[in-house]
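A.B. asks: According to Swiss-Prot, the record shows the following:
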ACT_SITE  D143  active site, proton acceptor
MUTAGEN   H215 to A  Strong decrease in affinity for heme and protoporphyrin
BINDING   H215  heme binding site
Amino acid sequence: MSQVQSGILPEHCRAAIWIEANVKGEVDALRAASKTFADKLATFEAKFPDAHLGAVVAFGNNTWRALSGGVGAEELKDFPGYGKGLAPTTQFDVLIHILSLRHDVNFSVAQAAMEAFGDCIEVKEEIHGFRWVEERDLSGFVDGTENPAGEETRREVAVIKDGVDAGGSYVFVQRWEHNLKQLNRMSVHDQEMVIGRTKEANEEIDGDERPETSHLTRVDLKEDGKGLKIVRQSLPYGTASGTHGLYFCAYCARLHNIEQQLLSMFGDTDGKRDAMLRFTKPVTGGYYFAPSLDKLMAL
């Protein structure tokens, strides 16, 4: 069985760092850099076992095609953007995702990543996420309630089972900027109708009582009676005085599941848009492929 990269399956991490970058020059330098980083990561994982450290190196479409010789990751493509610009694309070449129970350890690993990749990449965005009170989003609503729980269930959803991509996963990242002043102008009832869950108790509002535009309705999708599940590794980010919001991060064995949720949220299926857009907006978006650790080490 191919070994999964260690940042895909962990639950309830308290902190994360996401680094998106473009390749400088030829992609061949990424091969040695990826292996060097994986070796450094293993050292940190052994040194800080209680941190439950994990990390992922993933690649955008053009970069993965160049690294793999065009083999595998058949669903992978550049993030096209959705909703006629409501969900913009900021596709980059490389994603590094680091997560654990300790921000200090994450930061040390991020420094190691910068040493490993060096001049072969140009960092375009670096975001530090944190777990907020009761695993709530900064909106005050619990985030990720329907996230698959347990390693085997999460593996079933997030990891490709067999074939040339066995042990790999598709990744989607999208940074949302919240306008909490706008949110707080709404009554709690109106906020709950936007999300589709009660705010304090985190109870699902019945489908016939919540609007078709509620967030829950837009993303709770089924095909042939089966839910289109994803594994979320999202966290709040930002500063109290400035920009803040949610860094959305999802892993799935099928890019299809992620894309169907996006099409539904941004009105590309039935013209109805997620009511969350009343108080928050996405400002980035990228699709990536995370190969198995075995394949990453053998690039």
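Keep in mind that glycine also has a Cβ here, set from the backbone N, Cα and C atoms.
No noted substitution is present; original residues retained.
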A.B. asks: Counting across all protein chains present, how many other Cβ atoms fall within 10 Å of the Cβ of H215 (mutagenesis position)?
C.D. replies: 20
A.B. asks: Between the residue listed as 'active site, proton acceptor' and H215 (mutagenesis position), what is the CA-CA distance rounded to a whole number of Å?
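C.D. replies: The Cα atom of the residue listed as 'active site, proton acceptor' is 12 Å away from the Cα atom of H215 (mutagenesis position).
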A.B. asks: Hey, what's the Cβ neighbour count for D143 (active site, proton acceptor) at 10 Å?
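C.D. replies: I count 20 other Cβ atoms within 10 Å of it.
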A.B. asks: Using DSSP and collapsing to three states, where does D143 (active site, proton acceptor) fall: helix, strand or coil?
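C.D. replies: Once the DSSP labels are grouped into three classes, D143 (active site, proton acceptor) ends up as coil.
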